[in-house]
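According to Swiss-Prot, the protein has these features:
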- TYR139 to Phe: Reduced induction of apoptosis; when associated with F-153; F-166; F-177; F-201 and F-210 (MUTAGEN)
- TYR153 to Phe: Reduced induction of apoptosis; when associated with F-139; F-166; F-177; F-201 and F-210 (MUTAGEN)
- TYR166 to Phe: Reduced induction of apoptosis; when associated with F-139; F-153; F-177; F-201 and F-210 (MUTAGEN)
- TYR177 to Phe: Reduced induction of apoptosis; when associated with F-139; F-153; F-166; F-201 and F-210 (MUTAGEN)
- TYR201 to Phe: Reduced induction of apoptosis; when associated with F-139; F-153; F-166; F-177 and F-210 (MUTAGEN)
- TYR210 to Phe: Reduced induction of apoptosis; when associated with F-139; F-153; F-166; F-177 and F-201 (MUTAGEN)
Amino acid sequence: MVMSQGTYTFLTCFAGFWLIWGLIVLLCCFCSFLRRRLKRRQEERLREQNLRALELEPLELEGSLAGSPPGLAPPQPPPHRSRLEAPAHAHSHPHVHVHPLLHHGPAQPHAHAHPHPHHHALPHPPPTHLSVPPRPWSYPRQAESDMSKPPCYEEAVLMAEPPPPYSEVLTDTRGLYRKIVTPFLSRRDSAEKQEQPPPSYKPLFLDRGYTSALHLPSAPRPAPPCPALCLQADRGRRVFPSWTDSELSSREPLEHGAWRLPVSIPLFGRTTAV
């Protein structure tokens, strides 16, 4: 069977295309293999350097605790010790300076003529730039979290007295979580709160009718002007008292007036909680 010129050309182009494509794929695979090998070598070098640094850190720490660290100048002696040594040397070798007019005896040799063999000058303090850098474990502890901010989820989980869940705050119908004096209660406050009997949440003056709480004026009085009315409302307490524990314990008898109601109306609201 004899192939025509067109068929031969087509097969040649087809085979050449796939050969070139295969060479390109092989070249890409070889390049990726080289890159991975170089990256592995770099990781091994970094791992060796980290291991050496970890091995040298205990030696440097021991040197700083025992004496001078390797490669650095000896540590500076404490100042109070040098101050104590100076008076001792002064007492052992007093420098007597007698005025020539008051001196009557024979001339005494100078005190510096025969210095003590063990008396040496104090070593100079090393420069500050050669001091040992602080270690990560020697850094001061971070300041405590700000108590005025709500805790994050991790802190709330680890707390001994975690805040109430968000579902409980949403389903609260008495407004207990609307007024928070402090963000976190201490153990003492919680113990005192447990010792106190729970307040009875019942409306006030329900045993009597509403007519007994309403005092109608015997004679009609003119209505106060608007500014006086606003000032009176501002000076007074809240129109609707809340159902918080702190206010129930110190609740006073309900004041009767035009702006007071005989029954406390709870206010619903949402607060941020975990």
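Cβ coordinates are placed from backbone N, Cα and C, and glycine is handled just like the others.
Original residues only: the substitutions mentioned are not part of this model.
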Neighbouring C-beta atoms (10 Å sphere around the C-beta of TYR166 (mutagenesis position)): 13
Using C-alpha atoms only, work out the spacing between TYR166 (mutagenesis position) and TYR153 (mutagenesis position) and round it to an integer in Å. 12
